[in-house]
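Accompanying notes for the structure given below.
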Amino acid sequence: MSSDTGSEYLDEEIRGDELGPSIDDNALAAAASAARLPFDRPTDHELAFFPELWEHKTAVEVFLLLRNSTLATWQYNPLKECTALDVRNNVFPPFNSDLDLIQNIVHYLSRHGLINFGRYVRSTKISRFLVRDRRSVIVIGAGAAGISAATQLESFGFDVIVLEARNCIGGRIHSFKSKSGEIMETGGDTLRKIEDSPMATLLHQVNFEEHGVFDFTSVFVEGRPLNEEKIHLFLDHYKSAHGALNYQAHQCEHRDDQGSFISRQQAYENLLSMCERGTLIKYYNFCKSLETVARAREHHFNQMKQLRMTALMAENQLKKMEEEGNLEQDPVLRRSLKRDIATSLEKFEEVADAFETADNHWQRLNEHPQAKQYMHPGSEFATFNFMLGFEEYLVGAQLEKVQFSCDSMQNKENGVAARLTEGIAELLTQLSEKRKLDIRLKHRVLDIDYSGFEHVLLKVQRENGDIEEMKAAFVVSTLPIGVLKKTIIADERAPTFTPSLPDKKVEAIRNIGCGSVNKCILEFDRVFWTANGGRNQFVTVSPNIKTRGSMNIWSSVPGSKVLCTYIVGEEAMLELPDDVIIQNAMINLQKAFGNNCPRAPISAHITRWHDDELAFGSGAFMSLRTETTSFDDVMEPLKTSDGMSRVYFAGEHTCSSYTSTIQGAWMSGARAAADISNDHIGIGFVDISGTRGQRGDEEEELLIEVDIDGKIPEKDENEAVADIPNAPNAPNAQKPEEIPKIAEEIELVAEAEKAEKAEVQLEPLVPTVE
């Protein structure tokens, strides 16, 4: 595990410095893909921050080389900060000559959570550009989004407090240990598409062991295992249908006559109807072809029979004339009979070839008959419907409620999924401890008042019931979509906003769907599901289409005696007693494993996230009312009376491409931190246009050297103000006309100091003084 000082990583860091990443096209392409960026072109977001790329193609090529090299450098050793000098050392001349551009790229990627995030050792200094009162941030929620936002904001020089209403870190990522010491994950337990997820970097930083899931899965239909050939057959059918839907979803919006979005269930039914219709047409054409070939075969056979009889009759008559000695008496008849025999035999050969062709065709048609139905309505249809049930498990709702245009499933299905031996909650807990975040548990936010000037006021209920008011310059809300839905209907169990949320945001919250995935977690005295070549993940197909997404997927971590299954959508909201749910689960297991399955588990736990007052559901999805702008409207920050954006929103429900995923939650927190920094301390790029901004006074005092695992040292408010050149309240603020001269002197001194140093050190930027 990681230490507070990061000394454990020294050997690996030295090796990374000596060897460096393998910078070739394949490595650069892999690095860009792992960061979810295109390898061969800049994104629109990058073009907005680097407008000089519009000028000529060469600038784009250089930018892509440096950007991808930066990503590769960070991914090679994410235990240590990736600096501009590290990147320059890994790029060949002359592309490493523009250190300012490299610095800007490193700054951009760091700011937006693509490099230098999580738990790593810093080698540069952190700059604080705001006075203490103006750099305070309160993050509501200590889930993946909250931890991500807090760690990023602290790296950017903000003072962060995280408020968590629960008694532990993780939010909807929750786990506990049973009496026998087994980890039971009651919340999010799977990391999806991990190969291009920031979670892979976090796993590497804390040295956690992960296990792939759903790579090869056993399938049981009515208690009998399905052979792998049939499994792949159904998978191919599903992938074809899924691919067709995804293709159509990206062509245009799909709405019905009333203007409502078409559901994925309706789209699948339409597709299956088309397949059934196509199958019937093929069956009709097959029958028609079979009948035509059979008639042709019969016709050729009759022709052969007739020609044979003709030749036989002529031959018999010719023999008779020969026996009677009349061959010379009637030469015309003799020649006529011989001609009939020759003609019949010649024609017979032609007809025989045609008959053989028709007969072979007829046999092939009978050997490979055309199916009358695309899918058997019994077990085959139920098995295929399990694939749709797997989609419901990923979304958390029945496909009847999910928009056809929803394309977030591809970011959950494709790629490698993994579970952790220690549990995902432990990953976030260790990361928070190593970063020494100020997380205050059992602090429930009751009201978010953004009506003030230059601050946001929170009303917080502490563990003992006392109400406390907390003030911050900025707030990052990671309240789940289920809680926000309760807020807009004035449910007393949900926090309130003062003033009320804007109508556009309220409508967006109302339109985004909130799924529900509950778990039935069973602990046994032994692992029976891996016996006889079994696997840690398996499927039991339900014959009932209504329950196709519930209690069908079973998952466990290798070596663990805990087995869990999932209950999805409306089935998850049924208020069945725990013992009934456990009994239903055991019935499914006993059908699949027979006598190998124990009669009952030694312990069990049922989750009910839809009733959890701090969640009210499992995650967001695109409902039939969700518009393309809904997610942007939800994450639109709220402005205080001074016109400044101060309340920002994060959470998986603000990440449209990765809803209902831990990865989406983490990415949304990094995005919110970047938005706050960009809005209030500026982009912070080096001016490479030729007219550089002047650097401020007392630059060295502004730079604070810290380890990322350590707490940023506190500074006196007056001292912090004095550190900022020409600040309004600074005691020795310089006049504007004196600034260029002072800046010039500082630059000369800085250049002299650099010349004396054996190793070049990059200086973090100070905002330009206007």
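Every residue gets a Cβ built from N, Cα and C, even glycine.
Given the structure is predicted, the values throughout are model-derived calculations rather than measurements.
The following features are taken from Swiss-Prot:
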DOMAIN    28-126  domain 'SWIRM'
BINDING   137-165  FAD binding site
MUTAGEN   Ala665 to Thr  In ar197; results in suppression of Sel-12 mutant phenotypes
Practice problem: Rounded to the nearest Å, what's the C-alpha distance separating Ala149 (FAD binding site) and Ala665 (mutagenesis position)? Just drop the number here, would you? | Solution: 10
Quiz prompt | Rounded distance in angstrom between the Cα atoms of Gly157 (FAD binding site) and Ala665 (mutagenesis position) | solution = 22
Quiz item: Tell me, by DSSP, whether Ala145 (FAD binding site) is helix, strand or coil?
Solution: helix
Quiz item: Where's the emptiest Cβ shell within 10 Å among the recorded positions Val137, Ala665?
Solution: Val137
Practice problem: Using Cβ-Cβ distances, find the residues under 8 Å from Ala145 (FAD binding site) that belong to the same chain and are at least 6 apart in sequence, listing them in sequence order. | Solution: Gly171, Thr478, Ala650, Gly651, Glu652, Ala665, Trp666, Ser668, Gly669, Ala672
Quiz prompt | C-beta crowding around Leu153 (FAD binding site), within 10 angstroms | solution = 24
Quiz prompt | Per DSSP, three-state class assigned to Gly157 (FAD binding site) | solution = coil
Exercise. Tally the residues of the domain 'SWIRM' (28-126) by DSSP class, grouping H, G and I as helix, E and B as strand, and everything else as coil.
Key: 56 helix, 3 strand, 40 coil
Quiz prompt | Under 8 Å by Cβ from Gly141 (FAD binding site), same chain, sequence gap 6 or more | solution = Val162, Leu163, Glu164, Gly171, Ser477, Thr478, Leu479, Gly651
Quiz prompt | For the domain 'SWIRM' (28-126), the mean pLDDT of the predicted model | solution = 94
Quiz item: Non-local Cβ contacts of Ala165 (FAD binding site) (under 8 Å, 6 or more apart, same chain)?
Solution: Lys442, His443, Arg444, Val445, Leu614
Quiz item: If you draw a 10 Å sphere around the Cβ of Gly157 (FAD binding site), how many other Cβ atoms fall inside it, taking every protein chain shown into account?
Solution: 18
Quiz item: Out of Ala149, Ile161, which of the binding-site residues is least crowded by other Cβ atoms within 10 Å?
Solution: Ile161
Practice problem: Specify the secondary structure state of Ala665 (mutagenesis position) as given by DSSP, simplified to three classes. | Solution: helix
